[in-house]
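Student: I have a structure here, written as structure tokens, and I will follow up with some questions on it.
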Amino acid sequence: MMSQQDLPTLFYSGKSNSAVPIISESELQTITAEPWLEISKKGLQLEGLNFDRQGQLFLLDVFEGNIFKINPETKEIKRPFVSHKANPAAIKIHKDGRLFVCYLGDFKSTGGIFAATENGDNLQDIIEDLSTAYCIDDMVFDSKGGFYFTDFRGYSTNPLGGVYYVSPDFRTVTPIIQNISVANGIALSTDEKVLWVTETTANRLHRIALEDDGVTIQPFGATIPYYFTGHEGPDSCCIDSDDNLYVAMYGQGRVLVFNKRGYPIGQILIPGRDEGHMLRSTHPQFIPGTNQLIICSNDIEMGGGSMLYTVNGFAKGHQSFQFQ
């Protein structure tokens, strides 16, 4: 009879030494991001990166509601206002300069969207939390001034979330897809024919081909080209001018890059991820007119701070609605 010492034994080595091992994407082109700017020595749930027409970067922290404004040239950080709504999750900028802020509310039924100036003045409810049951996480404008938003509700076995389109006059809300589990990131292709959506707690990437009206799905047009692995799942996303999609992986300290057909073609790693640091990567965004990508993450779980990281992407960022 073999002793316990003689038995085949598993050892931590190679990928199994990592807190967040990469298995299925290990052969992809892989680069490691460089630190760009420390937002706080405290762990803040950073999200919502977006640049205005003057090249100023706006972002927020979800749990405390701070809205930050950063000058990329000087790296000066300002806090122009604090969200009056609970748990803001994304900022998008209208071509008229207003900030549209998505908020999650109580994470059940009191989310919405409000608009404000860059200083937090002239508040306007766009989607009111009192008259809806949404938990709004993110949005993307089309060239007509309407927008798509994600409903962040549900969980893996109770898919209550979905994606909706709001008309340019903000009066009509049309469902695009429903019954998905925590709809999160959303991006629109350069020709506005394809809508990308990440489904966080089901670890899926949706590719939705749209008719010219922007709300009707083409025959067989709603597909799932990719299933992610690991904890927690895909988060916010953006596109470049070649229609590549950049998806932040929350809880994994990395960004995955897909081509316009949904095939993975590259990945960006956050330093320290193998040791369990800076895993809460939430949002990638391009500096306008460049291929320089900014990524936000934080180290709440390990008692660390909140950082922005940077790399160069495959192509320049797409000039979206606020620049048109």
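Positions of Cβ are set from backbone N, Cα and C atoms, glycine also.
So Swiss-Prot has the following annotated:
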type: MUTAGEN; residues: Glu47 to Ser; note: Loss of activity
type: MUTAGEN; residues: Glu47 to Ala; note: Loss of activity
type: MUTAGEN; residues: Glu47 to Gln; note: Loss of activity due to inability to bind calcium ion
type: BINDING; residues: Glu47, Asp137, Asn184, Asp235, Ser236; note: Ca(2+) 1 binding site
type: MUTAGEN; residues: Phe63 to Ala; note: 2.5-fold increase in lactonase activity
type: MUTAGEN; residues: Lys92 to Ala; note: Increase in lactonase activity
type: BINDING; residues: Ser109, Gly111, Asp129, Thr132, Tyr134; note: Ca(2+) 2 binding site
type: MUTAGEN; residues: Asp137 to Asn; note: Loss of activity but still able to bind calcium ion
type: MUTAGEN; residues: Asp151 to Ala; note: Decrease in lactonase activity
type: MUTAGEN; residues: Asn184 to Asp; note: Decrease in lactonase activity
type: ACT_SITE; residues: Asp235; note: active site, proton donor
type: MUTAGEN; residues: Arg280 to Ala; note: Increase in lactonase activity
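So that I understand the layout, could you describe where these features sit and how close they are to other parts?
Tutor: With a cut-off of 8 Å between CB atoms and residues at least 6 apart in sequence, the same chain places Leu59, Leu60, Asp61, Val62, Pro88, Ala89, Ala90, Ser236, Thr282, His283, Cys296 near Glu47 (mutagenesis position), listed in sequence order. In three-state terms derived from DSSP, Glu47 (mutagenesis position) belongs to an extended strand segment.
Of all Cβ atoms in the protein chains displayed, 28 besides its own lie within 10 Å of the Cβ of Asn184 (mutagenesis position).
Neighbours of Phe63 (mutagenesis position), defined as other CB atoms within 10 A of its CB across all chains, total 12.
Mapped onto three states, the DSSP output places Lys92 (mutagenesis position) in strand. Cβ contacts within 10 Å of Lys92 (mutagenesis position), excluding its own Cβ and spanning all protein chains shown: 24.
All protein chains considered, the CB of Gly111 (Ca(2+) 2 binding site) has 28 other CB atoms within 10 Å. Mapped onto three states, the DSSP output places Gly111 (Ca(2+) 2 binding site) in coil.
Note: Asp137 (mutagenesis position) has non-local neighbours Ala89, Ala90, Cys102, Leu104, Gly111, Phe149, Thr150, Asp151, Phe152, Ala183, Asn184, Gly185, i.e. same-chain residues 6+ apart with C-beta under 8 A of its own C-beta.
Within 10 Å of the C-beta of Asp151 (mutagenesis position) we count 23 further C-beta atoms, all protein chains included.
Following the DSSP three-state reduction, the secondary structure of Asn184 (mutagenesis position) is strand.
Non-local contacts of Asp235 (Ca(2+) 1 binding site) by the CB criterion (under 8 A, 6+ apart in sequence, same chain) comprise Asn184, Gly185, Thr198, Thr200, Val247, Ala248, Met249, Tyr250, Ser281, Thr282, His283.
According to DSSP, Arg280 (mutagenesis position) is assigned to a strand segment. Within the same chain, residues at least six positions away from Arg280 (mutagenesis position) with a Cβ under 8 Å of its Cβ are Gln45, Tyr250, Gly251, Gly253, Ser297, Asn298, Asp299, Ile300, Glu301.
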Student: Among Ser109, Thr132, all listed as binding-site residues, which has the most CB atoms within 10 Å of its CB?
Tutor: Thr132
Student: Taking just the CA atoms, what is the gap between Thr132 (Ca(2+) 2 binding site) and Lys92 (mutagenesis position) in Å?
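Tutor: Cα to Cα, Thr132 (Ca(2+) 2 binding site) and Lys92 (mutagenesis position) are separated by 20 Å.
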Student: Let's check the environment of Ser236 (Ca(2+) 1 binding site): how many other CB atoms sit within 10 Å of its CB?
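Tutor: Around Ser236 (Ca(2+) 1 binding site), other Cβ atoms within 10 Å: 28.
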Student: Applying a 10 Å Cβ distance cut-off over all chains shown, what neighbour count does Asp129 (Ca(2+) 2 binding site) have?
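Tutor: Looking across every protein chain shown, the total is 22.
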